Amino acid sequence: MAESRSPDRGAKEDKPRPRNISREESLQLEGYKHACHALLHAPSQAKLFDRVPIRRVLLMMMRFDGRLGFPGGFVDTRDISLEEGLKRELEEELGPALATVEVTEDDYRSSQVREHPQKCVTHFYIKELKLEEIERIEAEAVNAKDHGLEVMGLIRVPLYTLRDRVGGLPAFLCNNFIGNSKSQLLYALRSLKLLREDQIQEVLKASHRLQY
């Protein structure tokens, strides 16, 4: 049966899509690179314009190539564990505040494998922090090794939709995302129960209308 079209696929839906794979199975693959990325998030009581709840801070970043993605990078699993490699990448991209943040196997959420344009497994982690920790990461990110080079800056994901029904998350999803980071973001919204499925579908439809 042919798959139905979905608004979040965009123009690239005809390209081979990554498939889900278990962490254990992925580590048995030969000839594949491994990349680990993490969503750092924290609850927030703030309100935009004193009326629109922020609810939760989710961090993404603007990359050197002009695309949005999550912090992290490639890990050589021959030398270190996925989590050790991710920790190193986070410190390089986000700075000294990450020295006290431990990302463990308990924070692991999913893995996907793709064959094109290169054989690669992407591993996704979700780590909850305190708002004060997120704010410290944001403040100290300018001192990171990769700031201004591989990382152009940190970005908070707007979880709300404004009265015009396109401002906020629908407009945010119109950005250019690297690899499967957009699907990882949508996965996180579902996994953390930040939006109901009907709300996610409405956001995707609004975002699709903005693009087309």
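Backbone N, Cα and C define each Cβ position, glycine as well.
The substrate binding site annotation in Swiss-Prot covers HIS37, ARG63, PHE70, ASN180, GLN184. Within 10 Å of the Cβ of ARG63 (substrate binding site) there are 21 other Cβ atoms, across all protein chains.
Mean model confidence for the domain 'Nudix hydrolase' (39-187) is a pLDDT of 97. The feature domain 'Nudix hydrolase' is assigned by Swiss-Prot to 39-187, with sequence analysis given as support.
Here the residue is the original one, while Swiss-Prot reports the published mutagenesis ARG88 to Leu with the comment Loss of activity; no effect on RNA-binding. In this structure, ARG88 (mutagenesis position) is part of a helix by DSSP.
For the mutagenesis result GLU89 to Gln, the note given in Swiss-Prot is Loss of activity; no effect on RNA-binding. In the structure as shown, the Cβ atom of GLU89 (mutagenesis position) sits within 10 Å of 22 other Cβ atoms.
Under the heading Mn(2+) 3 binding site, Swiss-Prot lists GLU89, GLU93, GLU150, citing experimental evidence as support. If you take the C-beta of GLU150 (mutagenesis position) and look for same-chain residues 6 or more apart in sequence within under 8 angstroms, you find ARG63, PHE64, GLU93.
In sequence order, GLY73, ALA144, LYS145, ASP146 are the residues near GLU92 (mutagenesis position), counting only same-chain partners six or more apart with C-beta under 8 A. Under its mutagenesis annotations, Swiss-Prot gives GLU92 to Gln the following note: Reduced activity; no effect on RNA-binding.
Neighbour density for GLU93 (mutagenesis position): within 10 A of its CB lie 23 other CB atoms from the protein chains shown. Record note (Swiss-Prot), mutagenesis GLU93 to Gln: Strongly reduced activity; no effect on RNA-binding. The unchanged residue is displayed.
Under its mutagenesis entries, Swiss-Prot includes GLU150 to Gln with the note: Loss of activity; no effect on RNA-binding.
The Mn(2+) 4 binding site annotation in Swiss-Prot covers GLU150 and is backed by experimental evidence.
Rounded to the nearest whole angstrom, the C-alpha distance between PHE70 (substrate binding site) and GLU89 (mutagenesis position) is 11. Here the recorded positions are HIS37, ARG88; the one with the fewest Cβ atoms within 10 Å of its Cβ is ARG88. The Mn(2+) 3 site, placed at the center of the C-beta atoms of GLU89, GLU93, GLU150, has further neighbours from the same chain whose C-beta lies within 8 angstroms: PRO71, GLY72, GLY73, LEU90, GLU92, LEU94, ALA144, LYS145, ASP146, VAL151. Other residues of the chain with a Cβ within 8 Å of the Cβ centroid of HIS37, ARG63, PHE70, ASN180, GLN184, the substrate site, are MET60, GLY69, GLY72, THR122, PHE124, PHE177, ILE178, GLY179, SER181, LEU185. Within its own chain, GLN184 (substrate binding site) has HIS37, LEU39, PHE70, SER110, THR122, PHE124 as residues 6 or more apart in sequence whose C-beta sits under 8 angstroms from its own.
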